[in-house]
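These come from Swiss-Prot:
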{"type": "DOMAIN", "residues": "70-781", "note": "domain 'Myosin motor'"}
{"type": "DOMAIN", "residues": "880-902", "note": "domain 'IQ 5'"}
{"type": "DOMAIN", "residues": "903-932", "note": "domain 'IQ 6'"}
{"type": "DOMAIN", "residues": "1226-1501", "note": "domain 'Dilute'"}
{"type": "MUTAGEN", "residues": "E511 to K", "note": "In MYO2-66; disrupts actin binding"}
{"type": "MUTAGEN", "residues": "V1189 to A", "note": "In MYO2-573; causes a mitochondria inheritance defect; when associated with G-1288; M-1500; S-1529; G-1546 and R-1559"}
{"type": "MUTAGEN", "residues": "G1248 to D", "note": "In MYO2-2; causes a vacuole inheritance defect"}
{"type": "MUTAGEN", "residues": "V1262 to A", "note": "Intragenic suppressor of MYO2-2"}
{"type": "MUTAGEN", "residues": "F1264 to S", "note": "Intragenic suppressor of MYO2-2"}
{"type": "MUTAGEN", "residues": "D1297 to G, N or V", "note": "Causes a vacuole inheritance defect"}
{"type": "MUTAGEN", "residues": "L1301 to P", "note": "Causes a vacuole inheritance defect"}
{"type": "MUTAGEN", "residues": "N1304 to D or S", "note": "Causes a vacuole inheritance defect"}
{"type": "MUTAGEN", "residues": "L1474 to S", "note": "In MYO2-338; abolishes interaction with YPT11; when associated with G-1484 and G-1511"}
{"type": "MUTAGEN", "residues": "E1484 to G", "note": "In MYO2-338; abolishes interaction with YPT11; when associated with S-1474 and G-1511"}
{"type": "MUTAGEN", "residues": "K1500 to M", "note": "In MYO2-573; causes a mitochondria inheritance defect; when associated with A-1189; G-1288; S-1529; G-1546 and R-1559"}
{"type": "MUTAGEN", "residues": "D1511 to G", "note": "In MYO2-338; abolishes interaction with YPT11; when associated with S-1474 and G-1484"}
{"type": "MUTAGEN", "residues": "K1559 to R", "note": "In MYO2-573; causes a mitochondria inheritance defect; when associated with A-1189; G-1288; M-1500; S-1529 and G-1546"}
Amino acid sequence: MSFEVGTRCWYPHKELGWIGAEVIKNEFNDGKYHLELQLEDDEIVSVDTKDLNNDKDQSLPLLRNPPILEATEDLTSLSYLNEPAVLHAIKQRYSQLNIYTYSGIVLIATNPFDRVDQLYTQDMIQAYAGKRRGELEPHLFAIAEEAYRLMKNDKQNQTIVVSGESGAGKTVSAKYIMRYFASVEEENSATVQHQVEMSETEQKILATNPIMEAFGNAKTTRNDNSSRFGKYLEILFDKDTSIIGARIRTYLLERSRLVYQPPIERNYHIFYQLMAGLPAQTKEELHLTDASDYFYMNQGGDTKINGIDDAKEYKITVDALTLVGITKETQHQIFKILAALLHIGNIEIKKTRNDASLSADEPNLKLACELLGIDAYNFAKWVTKKQIITRSEKIVSNLNYSQALVAKDSVAKFIYSALFDWLVENINTVLCNPAVNDQISSFIGVLDIYGFEHFEKNSFEQFCINYANEKLQQEFNQHVFKLEQEEYVKEEIEWSFIEFNDNQPCIDLIENKLGILSLLDEESRLPAGSDESWTQKLYQTLDKSPTNKVFSKPRFGQTKFIVSHYALDVAYDVEGFIEKNRDTVSDGHLEVLKASTNETLINILEGLEKAAKKLEEAKKLELEQAGSKKPGPIRTVNRKPTLGSMFKQSLIELMNTINSTNVHYIRCIKPNADKEAWQFDNLMVLSQLRACGVLETIRISCAGFPSRWTFEEFVLRYYILIPHEQWDLIFKKKETTEEDIISVVKMILDATVKDKSKYQIGNTKIFFKAGMLAYLEKLRSNKMHNSIVMIQKKIRAKYYRKQYLQISQAIKYLQNNIKGFIIRQRVNDEMKVNCATLLQAAYRGHSIRANVFSVLRTITNLQKKIRKELKQRQLKQEHEYNAAVTIQSKVRTFEPRSRFLRTKKDTVVVQSLIRRRAAQRKLKQLKADAKSVNHLKEVSYKLENKVIELTQNLASKVKENKEMTERIKELQVQVEESAKLQETLENMKKEHLIDIDNQKSKDMELQKTIENNLQSTEQTLKDAQLELEDMVKQHDELKEESKKQLEELEQTKKTLVEYQTLNGDLQNEVKSLKEEIARLQTAMSLGTVTTSVLPQTPLKDVMGGGASNFNNMMLENSDLSPNDLNLKSRSTPSSGNNHIDSLSVDRENGVNATQINEELYRLLEDTEILNQEITEGLLKGFEVPDAGVAIQLSKRDVVYPARILIIVLSEMWRFGLTKQSESFLAQVLTTIQKVVTQLKGNDLIPSGVFWLANVRELYSFVVFALNSILTEETFKNGMTDEEYKEYVSLVTELKDDFEALSYNIYNIWLKKLQKQLQKKAINAVVISESLPGFSAGETSGFLNKIFANTEEYTMDDILTFFNSIYWCMKSFHIENEVFHAVVTTLLNYVDAICFNELIMKRNFLSWKRGLQLNYNVTRLEEWCKTHGLTDGTECLQHLIQTAKLLQVRKYTIEDIDILRGICYSLTPAQLQKLISQYQVADYESPIPQEILRYVADIVKKEAALSSSGNDSKGHEHSSSIFITPETGPFTDPFSLIKTRKFDQVEAYIPAWLSLPSTKRIVDLVAQQVVQDGH
């Protein structure tokens, strides 16, 4: 051992067991080593020893492991495997809320005394499903999974042994193991989210837990739910490894608890559950009141358990009993028996001097006997009397008071024990009936048995419990030793025999022929047998060699004996051994019970007799086999088996079962006696580690090679211990073989370990002796320290050299600057002289130039003024000339304009007079015509002619329109020519202006003449105004007369308008019909039929009931010619032939309409052929059109199946084929859902979107149809009210069906998308390293080809997946809201599953992985933004914040507080899990323990706050570390948006579809639509 100064070690401590210490002095004087240790509490301790390497020297401290290993998940990986190291590792993990730790093959489970439901969720079950032990952190489920996989793969039965002292958590652990087996899935579907629903068998198996706990568990000083019996549950599997049943074996029920409970303890839970949960009427029937009123329930004091609702537990127990097949009547009978037991406990026996008496009229006795259905007198008799049967007679004697009490309690214990066994037998009958028994292929047994017990007073129960633990410990030691041997043989290494403590002498002491149990049975069979006489026999027989090594008697007293168990010596008090071992009830009481009228009690007693007969037969068989080996007479004596012998026999059977299976061990530890949450008592845990054999396991491991490393792990960790020339090549090699790695391993070992016995190289691993890893770690630490020092030295040398060079350069630079300054000063002086000379020359030149420029400016100004004066004179002359021209032009135009206005006015007056005379004549004529009766006929005739004339005019107008179009073109040409002419005119205008200027002078002369004429004209104008006033008066008079005549004319017109309106309506109808004929004939030539939205009249003569026609659609079949549709080719009729064509169509209608309807009815009625064609040809034989970035699909290419179905459905409704339509639709709905269910692979996305679009189309049609029925009165025509209601009901039901179909296929499709995405997401988001230069290095590059798995998916695959969804939805016309719902759901799913995977991967929680994760998630965010999903980032918050957590500092409390603010979406439990599992790189400092404890304390406080309901902030608290992914059922996003508009339907049948009947239906519908149009 190395105890250099600074070495960390462990020193014994009275209160803590062990305390950390550090060597502060190591001196060697006088042949002795003197060590001084500084303990963690600052105490200084001195140690003197002669040899520091003497492992057996108890005074030496034990070496401590490096900090990185102190909280290891497997204790066998500790460098120093010693008691304090194991204790400290468990304590460190416990303080970080990790209750599970491996110790080789053993799982150590430390009871948290707190609710940790998050550790046992369905998500956690699925996380461990299919994983090898060691892949994830230690857990109960890892052991269960290992057992399940070994059973499945090796076809070998398994056993899980759960042991520990009372209150350690055995029962809970066993319960969760059972839940795991009932919930785990197959390996190939282990990654799929498990459905919560379990099979009925699995539910029944889990239901056994509350039953067994109610009848077999009780509150003790150490545990509120202590199992007072042992249980071995066999979970049975068939050949397909499916759970088919279970079997339960129980061991040593603590019968004495029924009649006696120590202070603060309780009786079995079932009694308190009855008091709290039974209805008042039932309690009255059973004469029950309160728990405190019954002696069997009130001895312990408080009858309540904090945090437990007995009424709620009662309901759980009753439900479980019902589930396992125990009827309500039988349950009532059981409750009557339990109530009777309580009344028996209250029976008051009267005490006399020598005996006891009990009256048959005692109230409690009467109640008990009434409930049990037995005779009260006989029962009371045998309570106070006993009967001894001799060969010749029966002797009845009285019992004293204490014996009577024992007799009374014995009956109660007998009945309760029999009831417990009967319950177990009934459960086994239900869970393992003959049909199940025939299918059993393998089983997994879960043994929940008491741990080693030692109290101040240890009795028969403790003796049996410790005996069982001795047997289990022996098997455990042998199993561990066997596994060690198998590992060494498998790896082909040299090894020597490992010695371990064998407890066989202790077992022989108990179970040999003259052992404790044998002597106990012998004494129990004697009528006068007593505890004292049995004790003397023990002393005489066993307190001598060789048994005195494990047996001894106490120094004082004769009422105890001491057994040296493997854990420690236990002193047993002999009081009550004989009575408990006998476990008998008097024959008199037995006869009384057998005469009961309670059927359930009779069944219980019969079951007891059957069990006794089986035991006797087994003993007879054993004796016969023994007799065959030893000849001689065989004498059999019928003896009632004792409790000890039965327990021994069942224990032997149990050990045989365990030895025939592969065993797994779970050791439960109780961390403190006060049951305080998360409190750790070192001494208490240490005693349990010794008692449960964990330290013995470690000792066995230490004797061999406890530390094992794979070649890869060893090379990656310790390659730096050899010169880089030896390992440099292996890193650079492209192809690295295993031989290369092993050669590096050998070079490392040769360079570091001189003693070859300290290690062995196996086939796949390197095995090290204890302490070697610490030695290698120290070498590695020293090497890294030296390397760091060397690096620092080089860096510092470079730094100071750089500083020297900078100073030297600065000095040179300063010198250069000074020299430069002096030279510049001298040059400056010279330059100043030169500048002065230059300034003088410049000044003189400037003065001369200024004089010259002044003279030049004066001359220039004089010239400017002269030129200005000349120009102003010229402009004035021009202005006067222009004014004269303007005046001349005005004067010349005045006289001709005045003359024109007078002439125009006169003309208007003359026209008005002439028109008045004409109107008067017309009015007289109209009055005459109005009186004529024949005038109307003539008007009508003229109007008809006018219609014809207008029709001809319309044609001429069309012709004129064409001519006008041509005329426009000609005009456009003319416009262009006009533009050219305009240019010419502009030129001419300029020339004309010149002429005008010449003319101005002439006009000035005429101006004066015009002014004179103007005055005379004004006088003439005044005369004309007077004349105009006279004419206005005459006009007003004519106007009044005209009004009267117009009123008469208006009356005449009204009559005319009525006729015109009637005639116009008729003409419009004729015109619209002609246009319809023309349109239909045109459409027929194109293969298209369009019908109006309004329905047709129902076919009452064909239909069974009234129905409305939904044949309001446009049928288009681009692949069918007019001949295929059986339509005669017609040209579009001209206006002149309209009447003739319409008449011909009318004649054909009567002939063909009936034939078409009959054929349609025949095709639609035969649903078998139609259904087969639609389902197989259309629905199953569908083809999805290609969708992509550049592909634009029309709606008919996408929803053609829906359009075809709508046509067929519409025609069925038209003919009243409601039953056929229901059958047809049922087949359609089932087929579509089945098609979507079978989608997989690359077809999943496009085909799923395709069917979503079609189902939406169908649903929209049905909604449109329903709305039309309810809102339009025309649909009621031809139907009775009942038929109408029936029809509304049919369509409403169909709407619900299509709504359900949309919901179902959306959920099926989305779940399939999630399943497909799950395969890619974890690899792409979590595992792939897309960011170059930041490889996390979980595996080295040069070993990847040998050990690492290649990545299957990258982020490109994820983005391709989402792109495929986007383009398919866009191409198939899916609403944007649906796309948004689908993608956000998938993003949330990716966030959840990736986070759940990441939080369970310890080696992925590093800062480099944080960078990679951040990069991958950022790519998803960018995709969301580019596709309009602004809230996509919110769906990935857990991954985003986890990436941040892995990259930021976590070394101070302030860092943690900041981190909590950043990672607001993560719960405290998730933060604690991530931080505690953070993988520290070699160049990082480990996260301090106080920080880990601080984070754990936050979780504890949050949990306490949540459980107490005092969360003032209202925050939701979740202790689960997993995010529950949303796996359905999902809300159908289509239900949240409006249905599609449905004006017309376009049915498109692709050419590749083979649908002859469907095409014929479309053909006939087309013909009918054409005829209906005519």
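The first residue you see is number 1, and the count goes up from there.
From the backbone N, Cα and C atoms, a Cβ is placed for every residue, glycine too.
Keep in mind the model shows the original residues, not the substituted ones.
You'll find the Cα of F1264 (mutagenesis position) roughly 15 Å from the Cα of D1297 (mutagenesis position).
Of all the Cβ atoms in the protein chains shown, 22 others lie within 10 Å of the Cβ of L1301 (mutagenesis position). Counting other Cβ atoms within 10 Å of each Cβ, the lowest count among the mutagenesis positions K1500, K1559 belongs to K1500. Using CA atoms as reference points, the mutagenesis positions V1262, E1484, K1500 were checked against K1559 (mutagenesis position), and the closest is V1262. Counted within 10 Å of its Cβ, the other Cβ atoms near F1264 (mutagenesis position) come to 20, all protein chains included. A helical conformation is recorded for E511 (mutagenesis position) in the three-state DSSP classification. Looking at E511, D1297, E1484, the mutagenesis positions in this record, the fewest other C-beta atoms within 10 angstroms of the C-beta turn up around E1484.
Of all the mutagenesis positions in the record (E511, V1262, N1304, L1474, E1484), the one with the smallest CA separation from K1500 (mutagenesis position) is L1474. For the pair formed by L1474 (mutagenesis position) and E511 (mutagenesis position), distance between Cα atoms is given as 52 Å, rounded to the nearest Å.
Look at D1297 (mutagenesis position): DSSP puts it in a helix. Cβ neighbour count for V1262 (mutagenesis position): 24 (other Cβ atoms within 10 Å of its Cβ, all protein chains included).
The number of other CB atoms found within 10 A of the CB of N1304 (mutagenesis position), across every protein chain shown, is 18. If you average pLDDT over the domain 'Myosin motor' (70-781) in this model, you get 85. All chains included, 26 other C-beta atoms sit within 10 angstroms of the C-beta of G1248 (mutagenesis position). In the three-state DSSP scheme, E1484 (mutagenesis position) falls into the coil class. Summarised by DSSP class, the composition of the domain 'IQ 5' (880-902) is 23 helix, 0 strand, 0 coil.
Just so you know, the Cβ of L1474 (mutagenesis position) picks up 23 other Cβ atoms within 10 Å once every protein chain is counted. Here the candidates are the mutagenesis positions G1248, V1262, D1297, and by Cα distance the one nearest E1484 (mutagenesis position) turns out to be G1248. Taken residue by residue with DSSP, K1500 (mutagenesis position) is part of a helix. Residue counts for the domain 'IQ 6' (903-932) under DSSP (helix as H, G, I; strand as E, B; rest coil) come to 28 helix, 0 strand, 2 coil.
Cα separation, V1262 (mutagenesis position) to G1248 (mutagenesis position), rounded: 21 Å.
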